[in-house]
Amino acid sequence: MSKEKQAQSKAHKAQQAISSAKSLSTQKSKMSELERATRDGAAIGKKRADIAKKIADKAKQLSSYQAKQFKADEQAVKKVAQEQKRLSDERTKHEAFIKQSLSSMRTTASATMEAEEEYDFFISHASEDKEAFVQDLVAALRDLGAKIFYDAYTLKVGDSLRRKIDQGLANSKFGIVVLSEHFFSKQWPARELDGLTAMEIGGQTRILPIWHKVSYDEVRRFSPSLADKVALNTSLKSVEEIAKELHSLI
């Protein structure tokens with residue numbers, strides 16, 4: 001039996017005893033018991049109510065916590081989904097970047113392979129000497145199997161002239177320089193000669209001068225260092241003879 005029921009039972013018995021008491025002292029004694037039982041019952045009832053209130057408060061707190069936790073879980077799931085989407089988008093962008101980079105690398109590699117094509121001879125000349133000598137020399141060398149960097153054959157529409165010539169200079173074993181009055185008056189062939197000279201100093205190539213209708217004094221005035229080099233002379237040898245001597249060097 002619970003304490004509350006025990007207190008109620010005592011109060012009931014005390015009430016009955018008061019009704020049946022024959023003496024005043026017995027009534028007073030039972031009245032005291034009734035008061036104690038009533039107080040005990042009230043205290044127990046209050047305590048039970050307090051406990052019930054606490055339980056209700058805890059239940060309310062639990063419900064509130066569960067609601068907050070549910071909302072937090074929803075937000076966490078949403079954040080995870082957003083993060084997964086972000087990672088997926090980043091991965092997609094990264095894959096696209098890698099594909100683009102690979103494509104660029106392939107293009108660069110292809111261009112590099114083309115740029116690194118090697119030649120036996122680079123021919124530096126003035127355009128005015130093409131028909132009179134250079135074209136025939138190139139044809140004779142090609143007939144002998146030599147690989148020539150010659151603008152009429154090597155340069156294509158859209159090519160960068162300066163870059164292609166720099167590539168030709170860098171990837172040729174020998175630099176043939178056709179020295180003529182036209183050559184001496186041109187800036188572009190002179191730049192090519194500067195490039196060949198720098199490479200010869202670096203041990204990367206050799207300059208092979210050909211004198212075309214010029215004298216020693218004219219060459220010396222243009223470049224004393226070239227005048228001292230052993231040269232082939234179009235006034236002394238035919239195109240075929242010059243081509244054979246040049247081809248013998250490779």
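Heads up, the Cβ atoms here are built off N, Cα and C, so glycines get one too.
Residues annotated as domain 'TIR' in Swiss-Prot, with sequence analysis given as evidence: 117-250.
Non-local neighbourhood of R142 (mutagenesis position): I148, each in the same chain, at least six residues away, with C-beta under 8 Å from its C-beta. According to Swiss-Prot, the mutagenesis experiment R142 to E carries the following note: Does not affect homodimerization.
Under the heading of mutagenesis, Swiss-Prot lists D151 to R and annotates it as follows: Does not affect homodimerization.
According to Swiss-Prot, the mutagenesis experiment G158 to A carries the following note: No longer forms tubular networks in host cells. Loss of interaction with host TLR4, significantly decreases interaction with TIRAP, no change in interaction with MyD88, no longer inhibits TLR4-mediated activation of NF-kappa-B.
Here Swiss-Prot flags E192 as active site.
Under DSSP, K213 (mutagenesis position) is assigned to coil, being neither helix nor strand in the three-state scheme. The Cβ of K213 (mutagenesis position) lies under 8 Å from the Cβ of S180, E181, T234, S235, each of these being in the same chain and 6 or more residues away along the sequence. Looking at Swiss-Prot, you'll find the mutagenesis K213 to E noted as follows: No longer inhibits TLR4-mediated activation of NF-kappa-B.
When other Cβ atoms within 10 Å of the Cβ of R220 (mutagenesis position) are tallied across all protein chains shown, the result is 13. Among the mutagenesis experiments that Swiss-Prot reports, R220 to A is described with the note: No longer inhibits TLR4-mediated activation of NF-kappa-B.
Mutagenesis annotation in Swiss-Prot: N233 to A, described as No longer inhibits TLR4-mediated activation of NF-kappa-B; the structure shown retains the original residue. N233 (mutagenesis position) falls within a strand when secondary structure is assigned with DSSP. Of all the Cβ atoms in the protein chains shown, 16 others lie within 10 Å of the Cβ of N233 (mutagenesis position).
Within 10 Å of the C-beta atom of S235 (mutagenesis position) sit 9 other C-beta atoms, taking all shown protein chains into account. Swiss-Prot documents S235 to A as a published mutagenesis change and attaches the note Impaired homodimerization.
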For the domain 'TIR' (117-250), report the average pLDDT of the model, please.
80
